[in-house]
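As structure tokens, the structure follows; a few thoughts come after it.
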Amino acid sequence: MHFEAYPPEVNSANIYAGPGPDSMLAAARAWRSLDVEMTAVQRSFNRTLLSLMDAWAGPVVMQLMEAAKPFVRWLTDLCVQLSEVERQIHEIVRAYEWAHHDMVPLAQIYNNRAERQILIDNNALGQFTAQIADLDQEYDDFWDEDGEVMRDYRLRVSDALSKLTPWKAPPPIAHSTVLVAPVSPSTASSRTDT
């Protein structure tokens with residue numbers, strides 16, 4: 001989207017009259033909560049594995065640990081990823097706050113246009129031509145300033161989104177070692193039906 005093509009009234013209104021960052025902050029809190037929950041799951045899973053190592057001995061426990069390794073890595077990566085989502089949401093919120101601070105206030109833009117119209121209406125003898133030109137230059141500056149702010153906002157948001165990686169499905173546990181036989185969908189449904 002080329003924000004530079006929009007007049008300052010549009011860009012400023014989109015920032016000042018928009019929904020604001022509340023929904024993004026709520027999303028960040030939700031991701032943080034999920035991160036805390038999954039970190040607790042990760043720690044519990046690791047404790048369980050350590051308990052099994054203490055209780056068992058021999059090649060079976062080593063086989064179990066090897067089978068669980070991919071899932072442990074996935075769980076660790078998931079927690080990092082959840083934390084990164086929250087962090088990048090806050091980056092997007094900061095980008096919005098900077099844009100909100102730097103955007104030309106709507107009142108300034110409207111005052112410029114209103115004053116210009118008054119001068120045009122009373123410029124029969126050309127006595128206000130210079131002032132009208134000054135107001136037009138100020139309006140052009142508003143246009144450029146708002147376009148630059150929106151460009152920067154877009155770049156900051158794009159940068160934050162680029163740091164988010166696709167979600168990976170959890171790997172199976174113990175499938176390759178045949179410690180736990182894979183359950184087919186038909187078997188799983190028949191077990192739940194009985």
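Keep in mind that glycine also has a Cβ here, set from the backbone N, Cα and C atoms.
Taken straight from Swiss-Prot:
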- Ala124 to Leu: Does not disrupt the interaction with EspG5 (MUTAGEN)
- Leu125 to Glu or Arg: Does not affect formation of the PE25/PPE41 dimer, but abolishes EspG5 binding to PE25/PPE41 (MUTAGEN)
- Gln127 to Ile: Does not disrupt the interaction with EspG5 (MUTAGEN)
- Ala130 to Ile: Does not disrupt the interaction with EspG5 (MUTAGEN)
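The distance from the Cα of Ala124 (mutagenesis position) to the Cα of Ala130 (mutagenesis position) comes to 13 Å. Other Cβ atoms within 10 Å of the Cβ of Ala124 (mutagenesis position) number 8 in total over all chains. Under DSSP, Leu125 (mutagenesis position) is assigned to coil, being neither helix nor strand in the three-state scheme.
Ala130 (mutagenesis position) falls within a helical segment according to DSSP.
With respect to Cβ neighbours within 10 Å, the mutagenesis positions Leu125, Ala130 differ, and Leu125 shows the lowest count.
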